[in-house]
Amino acid sequence: MTDAATAPTSIDLRAEYEGSGAKEVLEELDRELIGLKPVKDRIRETAALLLVERARQKLGLAHETPTLHMSFTGNPGTGKTTVALKMAGLLHRLGYVRKGHLVSVTRDDLVGQYIGHTAPKTKEVLKRAMGGVLFIDEAYYLYRPDNERDYGQEAIEILLQVMENNRDDLVVILAGYADRMENFFQSNPGFRSRIAHHIEFPDYSDEELFEIAGHMLDDQNYQMTPEAETALRAYIGLRRNQPHFANARSIRNALDRARLRQANRLFTASSGPLDARALSTMAEEDIRASRVFKGGLDSERRAAEALAR
């Protein structure tokens, strides 16, 4: 506790918030991530908690460093890794961790292939992550109860010990599908008791995915014709209901393939110089050539012509 003779008598939380740099991190989060309001609200709550704890410490009040180990649950492509990176920066700005870096791993980075291999691998990862945030994606793969010779349990035991003993210098975030994470916690109650914050990442709406696509294209100096925009909206609605849909990740992959088609279209049709606008414009056919449309633009036109006869 702070010496009573030197402790201030009041704290301006707004000034603390702006002076810590936390405001910049949260503003970046709002700018860079579309939607995810429930997630952003939880992050702001975490920032408020740490600001109040800092204020209590400065006023000489009893305070306890909160446990901030977390689970992020949601489908792929909903921003879990990006939010973990921002969380690391926020925790550093607010003095919770020393470095504020993110170490992102999966089972393969923690679990060895033979006896005596897992402990050194896990401890090396923890050493790199100390002072920051350790993000374990698809954490449930650490636990394989159907295989008695699996070494994942050894990694789990080491993680649990460090999460308890070093919780003031390391934040562990476990991420994955909600149902699998729930089964994982039921099978490993030690994790459930050490994780105080469970944050759900909702799927993006069609409109949010379209907005995300616009940001991705802007970042690469591309634009779409109005017809291409209509095609992309249709693509999003169809792709959502097909296998292996991964939210923003699927949109990024779709735009990468559209760039390939646009480049091939320009190269094949080119008979002279192309200006910057031509090189930067996505056309309807670049989007509708996707197999998501079951044959692309030509098949749709043929079907429309057949109906018109």
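A Cβ is built for glycine as well, from the same backbone N, Cα and C atoms used for every other residue.
Noted in Swiss-Prot for the protein shown:
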MUTAGEN   Ala48 to Asn  Reduces ATPase and activase activities 8-fold
BINDING   Gly74, Asn75, Pro76, Gly77, Thr78, Gly79, Lys80, Thr81  ATP binding site
MUTAGEN   Lys80 to Ala  Abolishes ATPase and activase activities
MUTAGEN   Tyr114 to Ala  Increases ATPase activity and abolishes activase activity
MUTAGEN   Lys123 to Ala  Increases ATPase activity and reduces activase activity 5-fold
MUTAGEN   Glu138 to Gln  Abolishes ATPase and activase activities
MUTAGEN   Arg194 to Ala  Abolishes ATPase and activase activities
MUTAGEN   His198 to Phe  Reduces ATPase and activase activities 10-fold
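Taking each of the binding-site residues Asn75, Thr78, Thr81 in turn and counting other Cβ atoms within 10 Å of its Cβ gives the largest count for Thr78. The local packing around Lys80 (mutagenesis position), expressed as other Cβ atoms within 10 Å of its Cβ over all shown chains, amounts to 22.
If you measure from the Cα atom of Gly74 (ATP binding site) to that of Lys80 (mutagenesis position), you get 8 Å. Ranked by Cα separation from Asn75 (ATP binding site), the mutagenesis positions Ala48, Tyr114, Lys123, Glu138, His198 are led by Glu138. Put simply, His198 is the one of the mutagenesis positions Tyr114, Lys123, His198 whose Cα lies nearest to the Cα of Thr78 (ATP binding site).
Annotation for Gly77 (ATP binding site): same-chain Cβ neighbours under 8 Å, separated by at least 6 residues, are Tyr204, Ala246, Asn247, Ala248, Arg249, Ser250, Ile251. For the pair formed by Ala48 (mutagenesis position) and Lys123 (mutagenesis position), distance between Cα atoms is given as 32 Å, rounded to the nearest Å. Between the alpha carbons (Cα) of Lys123 (mutagenesis position) and Glu138 (mutagenesis position) lies a span of roughly 19 Å. Pro76 (ATP binding site) has Glu138 as its nearest neighbour among the mutagenesis positions Tyr114, Glu138, Arg194, going by CA to CA distance.
Mapped onto three states, the DSSP output places Tyr114 (mutagenesis position) in coil. Taking the Cα atom of each, Thr81 (ATP binding site) and Glu138 (mutagenesis position) are about 12 angstrom apart. On a Cα basis, Tyr114 (mutagenesis position) lies 33 Å away from His198 (mutagenesis position).
When the Cα atoms are compared, Glu138 (mutagenesis position) and Gly79 (ATP binding site) turn out to be 14 Å apart. Report note: the ATP site is defined by Gly74, Asn75, Pro76, Gly77, Thr78, Gly79, Lys80, Thr81, and the residues of the same chain whose CB lies within 8 Å of the CB centroid of those residues, excluding them, are Phe72, Phe201, Ala246, Asn247, Ala248, Arg249.
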